[in-house]
Amino acid sequence: MKEAAPMHFPFPVRRSVWLNRYSTFRIGGPANYFKAIHTIEEAREVIRFLHSINYPFLIIGKGSNCLFDDRGFDGFVLYNAIYGKQFLEDARIKAYSGLSFAALGKATAYNGYSGLEFAAGIPGSVGGAIFMNAGTNESDISSVVRNVETINSEGELCSYSVEELELSYRSSRFHRQQEFILSATLQLSKKQVSADHSKSILQHRLMTQPYTQPSAGCIFRNPEGTSAGKLIDAAGLKGLAIGGAQISPLHANFIINTGKATSDEVKQLIAIIQSTLKTQGIDLEHEIRIIPYQPKIHSPVSEK
C-alpha cells in the first residue's frame, strides 16, 4: 500500500516520533506528527489549526497512567513542555501543567507550604494530576485546587472553578471534554512540613509499589470499600506474566514492563484480570487511559 503523502503544517513538526520514549510504561510506536509545546501562544496556534482541519490530536505530559499502542498514534501528539510555578499571596501557588507533580510537592514543602505532601512519588505532570484528580488514600488534588486555566479546541483561553472541574475519584470533566490544561492555582497553608513525613510517604510507596520499574501506575480503579490490588492478589494472579508484561509481584494492581512488553501483552493481562474477577461478581474498571492507534476525532485524551 502506498504511504500517504505527509501533511503540511504552518509550524515546525517532527514526524514518526516513538511514543515509548514519552511513556513511563516504555511502550508505544510512532506518532504520525509530534510537537513539543513550550508557550501558551504556541499551544493556542497548534490547537486552533488542528481543530480547523478536524485532525485528531493527543495531549501528553509525563506519559504516566496511559498505554500507547505498539503501532503508535495515527494523529498528532502535543507534548506539554509548559513548565514553571509562581508563589502568590495567601499561600496560593500557580503551577503550569507540564511541571512534574512530584517536583511541585517537593518544592512547596521546601518553601514552607503544606498541602501537597501526598504528591511525593506520584508520577506525571500537574496537568495529568488535574486530568485524573491524582491522589492517594490520604488526599487528592481536589482538596487544594481552586482554579484551572485551559485552552479549548478553538484555541480560546478558559477558566474553571473547582466546582466546575467535576472532580471525583480519578476523574474530571476533561475525560469527556478535550481541552489543553494550562495551569492550576492551588490553595496551600503556610506551615513547615516535616521532611521526615514526606520521606515516609515516599518510602512507603517505594516499599509497596514497583516504583523503579516501567509501569503506568495503578491499572484499575479501586471498587468502593476495597482495593483492586488485594482482589487481584486473592484471585492468585500476582506475578502472572505474558511475554514482557507481568502483574507486579510487589503490588497486584500494577502491570510492569520487564523488558520488551507490548501493548497487546498488557491488554491480555488486563483482560485476564477482568474476566477472572468477573466470575466472582466483581467488575474492575481500568484507571489507565488505553490510547488507540486510530483515535476518534476530538475524543478525550490523556494529559498525564
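Cβ atoms are placed via backbone N, Cα and C, with glycine included.
Among the features that Swiss-Prot reports, domain 'FAD-binding PCMH-type' is placed at 26-191.
Its own atom aside, the Cβ of Arg170 (active site) has 19 Cβ atoms within 10 angstroms in the protein chains shown. Look at Arg170 (active site): DSSP puts it in coil. Feature annotation from Swiss-Prot assigns active site to Arg170 (among others); the stated evidence is similarity to another entry.
Quoted from Swiss-Prot, the note on natural variant Leu186 to Phe is: In strain: CWL029 and TW-183. With a 10 A radius on its CB, Leu186 (variant position) counts 24 other CB atoms from all the protein chains.
Per Swiss-Prot, the feature active site, proton donor maps to Cys218. All protein chains considered, the CB of Cys218 (active site, proton donor) has 20 other CB atoms within 10 Å.
What Swiss-Prot records for Glu287 (among others) is active site. Under the three-state DSSP scheme, Glu287 (active site) falls in the coil class. Using a 10 Å radius centred on the Cβ of Glu287 (active site) and all shown protein chains, the other Cβ atoms total 19.
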Distance from Glu287 (active site) back to Leu186 (variant position), taken between C-alpha atoms, in Å: 24
